[in-house]
Amino acid sequence: MFNNDPLQKYDKELFDLLEKEKNRQIETINLIASENLTNTAVRECLGDRISNKYSEGYPHKRYYGGNDYVDKIEELCYKRALEAFNVSEEEWGVNVQPLSGSAANVQALYALVGVKGKIMGMHLCSGGHLTHGFFDEKKKVSITSDLFESKLYKCNSEGYVDMESVRNLALSFQPKVIICGYTSYPRDIDYKGFREICDEVNAYLFADISHISSFVACNLLNNPFTYADVVTTTTHKILRGPRSALIFFNKKRNPGIDQKINSSVFPSFQGGPHNNKIAAVACQLKEVNTPFFKEYTKQVLLNSKALAECLLKRNLDLVTNGTDNHLIVVDLRKYNITGSKLQETCNAINIALNKNTIPSDVDCVSPSGIRIGTPALTTRGCKEKDMEFIADMLLKAILLTDELQQKYGKKLVDFKKGLVNNPKIDELKKEVVQWAKNLPFA
């Protein structure tokens, strides 16, 4: 006995909210570097009846019956994950069950070092992730700085990773894991240099490639699999899949690591996996191996570099003065505005982006920059020529933010009053919506 009416009939209130969100996406210039659009096939997997099934354990070792097809789907996902990143099953294994990138990072770290083990990652203000051991002067912000003993390395004043500084910190701290791979670092990563440091202190090299995984799969950036012991990635960013994650582990270099990783995921941190997500990941990984996806990934990079050039041409300051990947960090200090205020202005005119720290920041709550990226816009068909319009709109938003701050004050609560019933906001929003609505949308 159950209700089998379609959502529009069964729950119109919820249906209307979902429709409004869809329309928001259609009418928005999405510059959030960690977002993308899934295709129809992936969305079909997410809504499939396979989500009815409970399947604690691993293929052919389940704690429930009736998992014959679930096993085959998970094995297919496993196979496609290795193929997507061109690594052999003899050398590498992969766990496809983590529910998210944060979960995958915690699970992998726990497997490698255990409670109170020493880890070393990049500071959040420099471009690291919360789960890389972040803490500040007031508290241990992430569970990874509480569960493990953490030290953080930083970028230099130009925004680049200083490998000598990383080495010196590693020699003094003697971590068991060094993490590279970041959330707002616009340059390629020296995995070979990190490997050499890890070997010097007898540490695992952990590469979190959540933001750049497609570039790795398509051989457009340095390859961490040559040097790393563990590689994690989300599947919903530039990979264009569902919100899930993968943990790769080098079992040839580290005998027994497969048992450590797998037992950390289940049963230490998770119970039954989300089978609909695993099916959706498998579906998207099939696309990753196609020439079509490689062309898409190349275009993301072309668009990002073009956007960076457009912004520099308009005299905006960029961290590291450009980008090697899909993301750009804009330094707003010369305009005397915060990323928080610009984010609010952009949100009011249907441009989605996020406030972001720059390397000189000490306050992560009110940062001096924004992070923007090109994956979602590229999925919607944008090319290099379109970056001129986007750069124009960003500059207009910056100048308007400065104007509103001078009129309404520096406090965010006061500043936001200037966004309401503002003809300039309405005019910019109309321009953005008209432009965005003409882009293809899945």
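Every residue gets a Cβ built from N, Cα and C, even glycine.
None of the substitutions listed is reflected here, since the structure keeps the original residues.
Quantities reported herein were computed from a predicted structural model and do not represent experimental measurements.
Swiss-Prot lists Y54, S100, G101, S102, H236, G272 with the feature pyridoxal 5'-phosphate binding site. Its Cβ taken as reference, G272 (pyridoxal 5'-phosphate binding site) is surrounded by 15 other Cβ atoms within 10 Å in the chains shown. In the three-state DSSP scheme, G272 (pyridoxal 5'-phosphate binding site) is classed as coil.
Its Cβ placed at the centre, C125 (mutagenesis position) has 24 other Cβ atoms within 10 Å. For the mutagenesis of C125 to P, Swiss-Prot gives this note: Severe loss of catalytic activity characterized by a severe loss in substrate affinity. The structure shown keeps the original residue.
According to Swiss-Prot, the mutagenesis experiment H129 to A carries this note: Severe loss of catalytic activity. Its Cβ placed at the centre, H129 (mutagenesis position) has 23 other Cβ atoms within 10 Å.
Around F292 (mutagenesis position), there are no C-beta neighbours below 8 angstroms that are at least 6 residues distant in the chain. Under mutagenesis, Swiss-Prot gives F292 to E with this note: No effect on catalytic activity.
Among the sequence features in Swiss-Prot, the mutagenesis site C364 to A or S is noted as follows: No effect on catalytic activity. Active in both reducing and non-reducing conditions. C364 (mutagenesis position) is surrounded by 16 other CB atoms, counting those within 10 A of its CB over all protein chains shown.
Within 10 Å of S102 (pyridoxal 5'-phosphate binding site), as judged by C-alpha distances, the mutagenesis positions found are H129; the full candidate list was C125, H129, C364. In sequence order, T234, R243, S244, A245 make up the list of same-chain residues 6 or more apart from S100 (pyridoxal 5'-phosphate binding site) whose Cβ falls under 8 Å from its Cβ. In this structure, the CA atom of Y54 (pyridoxal 5'-phosphate binding site) is 32 Å away from the CA atom of H129 (mutagenesis position). Of C125, H129, C364, all annotated as mutagenesis positions, the residue with the shortest Cα distance to G272 (pyridoxal 5'-phosphate binding site) is H129. Take the Cα of C364 (mutagenesis position) and measure to each of the recorded positions G101, C125, H129, H236: the nearest one is C125. If you take the Cα of H129 (mutagenesis position) and the Cα of H236 (pyridoxal 5'-phosphate binding site), they are about 16 angstrom apart, rounded to a whole number.
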